[in-house]
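Here is what Swiss-Prot says about this protein:
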BINDING   THR82, HIS192  substrate binding site
BINDING   ALA148, SER149, THR246, ASN300  pyridoxal 5'-phosphate binding site
MUTAGEN   HIS192 to Ala  Abolishes decarboxylase activity
MUTAGEN   HIS192 to Gln  Reduces decarboxylase activity by 96%
MUTAGEN   ASP252 to Ala or Glu  Abolishes decarboxylase activity
MUTAGEN   ASP271 to Ala  Abolishes decarboxylase activity
MUTAGEN   ASP271 to Glu  Reduces decarboxylase activity by 65%
MUTAGEN   ASN300 to Ala  Reduces decarboxylase activity by 75%
MUTAGEN   HIS302 to Gln  Reduces decarboxylase activity by 99.8%
MUTAGEN   ARG355 to Lys  No effect
Amino acid sequence: MDSREFRRRGKEMVDYIADYLDGIEGRPVYPDVEPGYLRALIPTTAPQEPETYEDIIRDIEKIIMPGVTHWHSPYFFAYFPTASSYPAMLADMLCGAIGCIGFSWAASPACTELETVMMDWLGKMLELPEAFLAGRAGEGGGVIQGSASEATLVALLAARTKMIRQLQAASPELTQAALMEKLVAYTSDQAHSSVERAGLIGGVKIKAIPSDGNYSMRAAALREALERDKAAGLIPFFVVVTLGTTSCCSFDNLLEVGPICNQEGVWLHIDAAYAGSAFICPEFRYLLNGVEFADSFNFNPHKWLLVNFDCSAMWVKKRTDLTEAFNMDPVYLRHSHQDSGLITDYRHWQIPLGRRFRSLKMWFVFRMYGVKGLQAYIRKHVKLSHEFESLVRQDPRFEICTEVILGLVCFRLKGSNQLNETLLQRINSAKKIHLVPCRLRDKFVLRFAVCSRTVESAHVQLAWEHIRDLASSVLRAEKE
């Protein structure tokens, strides 16, 4: 394919994408395929000779689309949103064309510097404390990670290194292996499974703190665990506070937990993967109160801020906490400006070496939507979630299980878990809408998350009518 054909095919692909998204509402939101469906539709080996572009395009509808779950359908209410917008798609095209691997400033100055500036832009939108911003010569700063899971792992490994070095400075005879056995981290019993995985990868203990009646980690429970473990000779070093849990969008009490972490010299990491986008709205900024106590903070613009995956925003107060943990400096990566104090080499802020020009997506989206446009988008989703909540409350057969704060509604039929499992199975088998469940204490709960960029009140109303009709069918069957 030369540039002439690329121009033609590129325009065709833009048309295909626009047609796909314009018509996505007419496609079943969940695919009707069985595991292994695709292997029977494609050859077992790659072609020896080139195939035509026309053949590939035909196979998209024939082979790929039948197995796609349409995350951007206005009838997709599962998980949490995954962001999508035309400006971000255009930026991704440019990112692919430039094709740099921005591991250092010298590898692509624009890639590095735009990321630093965009992370400061976003930090200011969130009203983060100045300590988290890079500015012109700040000690902190932001970095784009691949996911919130990656950000949690980076923070844990940095905290582990920092604590071990502090302990060895005071007692040089202590080995890293001996200290690793004593290190312990903490998070809520409602935290994402990625926190547990970070502990597994990092080789440290992770303890779940029991949450309160609102599924929130509170100071008393954390303090009790810290004191018990210290008395047993363990060394607390890391706490993850979740703002907007995956199960029910609950919020740990940051204002209570933060001071304890600071008093104990424990690294405090905030995981706000979903909810963090809402903090750009003044009416939701209170949910981030206490961020000043944190050492690191993370949320995913690729969830709810119209920046396509992947783009996970992470800030730290002290960049040296990361660079001292991850610094590797082989001669083939060195460059003349790296010791100048004027640049950032993001390879020292992350797990992998390579990194894409992801800040282009932020630049395009922030400029083409503006802060007001992004705020309006968040507010629309929150309004729709409250509309759904109101519909549920009007039906005495159902109950709302947690406070609705942002774009997630947790609800269920009053009755047994089996009744709700049957309802969910009926909902997803019908393939008109898509939901996933959670478990809150001993209850099986349905989650209704407002996700699509194009979802409107009419879609919410139709979804509720569908759920209500299926519920009637399930309840009738139970009585028979």
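Glycine too: its Cβ is placed from the backbone N, Cα and C atoms.
Where a substitution is noted, the model still shows the residue that was there originally.
Rounded to a whole value, the Cα-Cα separation of THR246 (pyridoxal 5'-phosphate binding site) and HIS192 (mutagenesis position) is 6 Å. Compute the center of the Cβ atoms of ALA148, SER149, THR246, ASN300, which mark the site for pyridoxal 5'-phosphate; besides them, the chain residues with Cβ within 8 Å of that center are SER147, ALA151, THR152, HIS192, SER194, ASP271, ALA273, TYR274, ASN298, LYS303, SER312. HIS192 (mutagenesis position) sits 10 Å from ALA148 (pyridoxal 5'-phosphate binding site), counting Cα to Cα. Counted within 10 Å of its Cβ, the other Cβ atoms near HIS302 (mutagenesis position) come to 27, all protein chains included. Of all Cα pairs drawn from ALA148, SER149, THR246, ASN300, which the record names as binding pyridoxal 5'-phosphate, the longest spans 13 Å. Between the alpha carbons (Cα) of ASP252 (mutagenesis position) and ALA148 (pyridoxal 5'-phosphate binding site) lies a span of roughly 17 Å. Annotated pair ARG355 (mutagenesis position) and ASP271 (mutagenesis position), C-alpha to C-alpha distance, rounded: 22 Å. Restricting the recorded positions THR82, ALA148, SER149, HIS302 to those with a CA within 10 Å of the CA of ASP271 (mutagenesis position) leaves ALA148, SER149, listed by sequence position. Taking CA atoms as the reference points, ASN300 (mutagenesis position) and ALA148 (pyridoxal 5'-phosphate binding site) are 7 Å apart. Taking Cβ-Cβ distances under 8 Å and a sequence separation of 6 or more, the neighbours of THR82 (substrate binding site) in its chain are TRP71, HIS72, HIS302, LYS303, PHE309, CYS451. Here the Cβ of ASN300 (mutagenesis position) has 29 other Cβ atoms within 10 Å, regardless of which shown protein chain they belong to. HIS192 (mutagenesis position) is surrounded by 21 other CB atoms, counting those within 10 A of its CB over all protein chains shown. In the three-state DSSP assignment, the secondary structure recorded for ALA148 (pyridoxal 5'-phosphate binding site) is helix.
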